[in-house]
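Enquirer: Please find one structure pasted underneath; my questions will follow.
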Amino acid sequence: MTSNERILQPFTLPNGTELKNRLLMAPMTTCTGYFDGTVTSELVEYYRARAGSIGTIIVECCFIDDYGLAFPGAIGIDNDEKIAGLAKIAEAIKAQGSKAILQIYHGGRMVDPQLIGGRQPVAPSAIAAPREGAAMPRALSGEEVEGMIAKFGDGVRRAILAGFDGVEIHGANTYLIQQFYSPNSNQRDDEWGGSRDNRARFPLAVLDITHKMARQYADDAFIIGYRFSPEEMEVPGIRFDDTMYLLEKLAARGVDYLHFSVGATLRPSIVDTSDPTPLIEKYCAMRSETLAQVPVMGVGGVVNVADAELGLDHGYDLIAVGRACIAYPDWAARIAAGEELELFIDSTQREALHIPEPLWRFSLVEAMIRDMSMGDAKFKPGMFVETVQDDANELVINVSLENDHIADIELAASPVQTVEFTTSFEEIRERILTANTPHVDAISGATSQSEAVKKAVAKAMLKSSKALAAEEGGNDAAPKSYDVVVVGSGGAGLAAAIQAHDEGASVLIVEKMPTIGGNTIKASAGMNAAETRFQRVKGIQDSKELFYQETLKGGHNKNNPQLLRRFVENAPQAIEWLADRGIMLNDITTTGGMSIDRTHRPRDGSAVGGYLISGLVRNITKRGIDVLLDTSVEEILMSGDEVSGVRLVNDEKEVIEVQTKSIVVATGGFSANSAMVVKYRPDLDGFVTTNHKGATGSGIALLERIGAGTVDMGEIQIHPTVEQQTSYLISESIRGGGAILVNQQGNRFFNEMETRDKVSAAIIALPEHYAYIVFDEHVRAKNKAADEYIAKGFVTSASSPRELAEKLGMDYHAFLATLECYNGAVEKQHDEQFGRTTALRAPINEGPFHAIRIAPGVHHTMGGVTINTDGEVLNVDQQPIRGAYAAGEVVGGIHGGNRIGGNAVADIIIFGTLAGHQAAKRARG
């Protein structure tokens with residue numbers, strides 16, 4: 001029998017159930033459930049598409065208790081109402097001829113409090129996971145441990161009633177069952193902890209109740225599997241002999257298979273790194289005759305027949321397949337037919353492959369996505385040597401190109417290279433090669449280096465394309481032509497480009513900076529919109545009229561009423577526009593000046609800017625929209641009173657003319673142009689700015705030269721919470737999450753949720769001219785941005801208010817009195833001191849306690865060029881300049897005398913898509 005035949009032959013489990021082959025789809029979290037853990041139709045179709053040729057599908061982990069979900073969008077089996085939805089998954093899989101097994105789990109101390117309504121996670125002991133930002137769990141009482149076992153039993157019963165052929169007990173990945181067995185997380189002194197036998201009681205009890213439910217509600221064919229992580233890195237922690245001890249006990253009680261949870265089938269020890277022996281070989285050598293009767297399953301890195309064959313040869317009986325089943329729904333049929341597969345996903349095929357939007361954005365899936373739109377791109381094959389600069393070093397990059405793809409990227413030897421440097425280079429190299437485009441996300445912690453490498457690849461591609469054109473007899477000096485030219489690659493520019501492309505226009509994006517993202521990438525709070533479906537799901541009652549009135553009030557009634565009305569009316573559609581393109585802003589908070597939770601942000605509560613730009617860039621790449629970086633627009637060319645083209649200059653000092661019928665200027669404001677700021681606001685001389693260095697007002701000057709009018713140029717906003725050493729903006733969502741502001745004496749001094757101008761003025765009026773944002777662990781847990789501030793060293797933390805006050809040099813008694821007074825206001829939902837009416841969410845009483853020193857900085861310029869409600873640029877006589885459109889901070893009039901936090905992101909998407917629509921409409925006739 002050949003190896004291929006071995007893989008595809010039926011396999012009988014110890015309980016007599018026959019699997020049609022040895023191949024299983026591994027359980028992989030998709031984050032595609034509804035907010036309440038119920039099943040979506042998209043998830044049903046995802047599993048239906050992957051059933052059939054593969055013998056068995058293990059459905060992603062289901063939480064058995066509403067304290068147990070470890071992921072946003074997780075699906076649950078914690079109540080009987082979930083049975084109907086799960087039954088749809090089971091039926092979809094079984095109808096195609098595959099077995100359906102459901103994995104059940106509880107996250108324990110790995111649960112983020114924000115996923116369970118801000119409640120404290122539970123665990124065997126009150127010991128936080130050894131990772132940055134981990135929440136402190138509450139230890140389960142003895143009675144609660146018994147109750148938790150019963151909940152696992154109820155989960156098994158529901159899985160049976162939903163029609164599943166079996167369950168897999170998730171005893172791996174540091175979740176609750178593993179936590180009970182680990183001496184790191186279980187330091188109890190009762191019958192559930194202490195000795196290895198006591199620590200094994202919980203996983204064995206879960207197996208026992210699973211058998212009990214199977215006997216009561218299922219037949220003998222019901223499959224019971226157990227997944228385990230063979231080792232832990234922590235000290236103390238689970239070692240391989242501990243694992244073998246537990247597995248022997250599980251086998252003695254009866255289990256139909258055991259499932260290694262490792263990243264690669266032949267992974268060696270992560271504890272004894274000097275020993276290269278694969279753990280599966282150790283397992284086979286150490287197991288008893290009883291354990292040898294239990295089939296063992298391997299997972300990790302299986303793409304082709306040879307990979308599965310290697311696993312069988314080393315001792316696995318069954319092979320679970322992960323990413324390959326995502327990339328190829330019919331994976332088993334393909335390898336049965338002898339296909340050799342490459343692990344990539346065509347960026348245009350998400351819908352065809354039935355990959356849910358949340359799963360599409362997972363890093364492991366994103367790494368497989370390849371931009372197939374470059375099929376039309378043609379290069380002159382060869383190696384191009386590019387010299388670029390990151391923040392600290394000059395880098396020499398060798399870029400090898402073939403006719404239609406990027407073949408390789410090499411970093412020339414340099415004495416400045418470190419292990420960290422070369423590691424991050426390899427990561428960005430892999431992203432670019434996999435995506436076949438330089439427009440990929442930078443590596444976290446290595447942004448400057450990543451952008452330099454991306455720039456080198458982009459320059460090489462441009463040179464190669466020009467060389468090929470010259471070789472084929474093309475005239476490189478001849479003007480290029482696009483329907484729409486977008487100037488600026490922040491959120492407004494990218495949104496305009498995507499919209500114009502989707503309406504049939506050919507589009508060029510021109511960006512003067514070396515990187516995509518503009519100032520949007522620094523946005524933190526979120527995106528305001530009223531009457532959205534995400535508000536309705538959360539039961540938030542809101543109205544567009546209230547949004548309009550609060551924005552008008554916040555802008556001191558200086559807003560252009562027509563533009564503001566268009567802004568408010570189009571905001572919900574803008575949220576949906578993003579969602580339709582895979583950018584989900586479905587977590588909701590509030591910002592200063594708003595009385596309702598309407599600030600939409602990413603599901604995990606992280607800063608909106610990077611998430612938004614990453615999603616928009618994926619859409620740009622997917623569509624094959626041309627982008628020129630390090631290129632400035634020197635002049636907008638006119639033919640009579642109409643736009644006819646642009647004159648560009650790149651970083652090689654080449655002058656390029658591009659013909660176009662429509663131009664969208666989305667270059668941002670002028671906060672980084674200190675001379676321009678001081679011209680209109682002399683009182684702001686010396687203030688730092690939160691903006692990136694490209695925010696110089698160049699687009700305003702460009703449009704003024706063709707006759708554009710301007711408005712509100714003296715309306716410049718300072719943001720109250722800026723870290724002064726780095727000019728880093730501290731998100732308004734921290735205050736919106738329940739933080740307070742205190743002065744150096746430890747006292748509150750103003751309503752933290754007032755508009756930015758008023759809060760800034762109050763801080764400036766303090767003798768010290770700075771303040772502290774103070775918050776506790778509850779606020780930190782619900783705001784992912786806070787973890788970033790901690791990592792950057794902005795945060796002073798302490799275990800108690802007294803310790804925090806001492807570290808900040810403030811009077812402890814005054815600080816404690818401040819906290820007591822504020823916590824009383826939260827309890828009464830009434831702030832007698834300063835009239836705060838919003839974001840009185842929870843008392844500040846959960847340690848550790850945190851503080852960030854802040855002061856105001858120049859943040860937003862409300863003034864800019866004049867436009868009408870169609871995004872057309874108006875001249876000094878308020879007449880449209882034909883073919884000229886503008887969006888984002890380059891525009892004046894929308895925000896009046898003060899911009900509300902969360903309105904800028906709404907502005908760029910609303911007016912960016914509007915400008916893109918109108919520009920394409922004009923260009924296409």
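Using the three backbone atoms N, Cα and C, a Cβ is placed for every residue, glycine included.
Where a substitution is noted, the model still shows the residue that was there originally.
Sharing the record's features from Swiss-Prot:
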| type | residues | note |
| --- | --- | --- |
| MUTAGEN | Gly445 to Ala | 50% decrease in covalent flavinylation |
| MUTAGEN | Ala446 to Val | 50% decrease in covalent flavinylation |
| MUTAGEN | Thr447 to Ser | 50% decrease in covalent flavinylation. Shows 40% of wild-type FRD activity |
| MUTAGEN | Thr447 to Ala | Abolishes covalent flavinylation and anaerobic NADH:fumarate oxidoreductase activity |
| BINDING | Ala492, Glu511, Asn519, Thr520, Ala525, Gly526, Val633, His860, Glu889, Ala904, Val905 | FAD binding site |
| BINDING | Ala525, His719, Ser731, Glu732, His859, Arg899, Gly902 | succinate binding site |
| BINDING | Ala525, Ser731, Glu732, His859, Arg899, Gly902 | fumarate binding site |
| ACT_SITE | Arg756 | active site, proton donor |
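Provide an account of the burial state, proximal residues and distances for the features listed.
Expert: Secondary structure from DSSP puts Thr447 (mutagenesis position) in a helix.
Counting only same-chain residues at least 6 apart in sequence, none has a Cβ under 8 Å from the Cβ of Thr447 (mutagenesis position).
Annotation note: Val633 (FAD binding site) sits in a strand segment as assigned by DSSP. Sequence-distant neighbours of Val633 (FAD binding site) (same chain, 6+ residues apart, CB-CB distance under 8 A): Val487, Val510, Lys512, Val646, Arg647, Leu648, Leu702.
Long-range C-beta contacts of Arg899 (succinate binding site), restricted to its own chain and to partners at least six residues apart, with a cutoff below 8 Å, comprise Gly554, Gly555, Gln717, Arg756, His860, Met862.
Taking Cβ-Cβ distances under 8 Å and a sequence gap of 6 or more within the same chain, the neighbours of Ser731 (succinate binding site) are Ser524, Ala525, Ala607, Thr721, Asn783, Ala785.
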Enquirer: Say we define neighbours as other CB atoms within 10 Å of the CB. Which of the recorded positions Ala446, Ala492, Ala525, Val905 has the fewest?
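Expert: Sparsest of the recorded positions Ala446, Ala492, Ala525, Val905 by Cβ contacts within 10 Å: Ala446.
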Enquirer: Would you list the other residues of this chain near fumarate - those whose C-beta lies within 8 angstroms of the C-beta centroid of Ala525, Ser731, Glu732, His859, Arg899, Gly902 - in sequence order?
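Expert: Filtered neighbour residues, in order: Ala523, Ser524, Gly526, Thr591, Gly592, His719, Leu729, Arg756, Ile900, Gly901, Ala904.
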Enquirer: Out of Ala446, His719, Glu732, His859, which of these recorded positions is nearest Asn519 (FAD binding site) by C-alpha distance?
Expert: His859
Enquirer: Might you list, by sequence position, any residue in that chain lying six or more from Glu889 (FAD binding site) with a Cβ less than 8 Å away from its Cβ?
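Expert: Those within reach of Glu889 (FAD binding site), by Cβ under 8 Å and sequence separation of 6 or more, are Ala492, Asn519, Gly668, Gly669, Ala695, His860, Thr861, Gly864, Ala904, Asp907, Ile908.
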Enquirer: Neighbour count, 10 Å Cβ-Cβ cut-off, for His859 (succinate binding site): what number do you get?
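Expert: His859 (succinate binding site) is surrounded by 28 other Cβ atoms within 10 Å.
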Enquirer: Could you tell me the C-alpha distance between Val905 (FAD binding site) and Glu732 (succinate binding site) in angstrom, no decimals?
Expert: 13
Enquirer: What is the separation, in Å, between the Cα atoms of His719 (succinate binding site) and Ala446 (mutagenesis position)?
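Expert: His719 (succinate binding site) to Ala446 (mutagenesis position), Cα-Cα distance: 27 Å.
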Enquirer: Using DSSP with the three-state reduction, classify His859 (succinate binding site) as helix, strand or coil.
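Expert: Going by the DSSP assignment, His859 (succinate binding site) falls within a strand, counted as strand.
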Enquirer: At the level of the C-alpha atoms, what whole-angstrom distance separates Gly902 (succinate binding site) and Ala446 (mutagenesis position)?
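Expert: With distance taken Cα to Cα, Ala446 (mutagenesis position) is 28 Å from Gly902 (succinate binding site).
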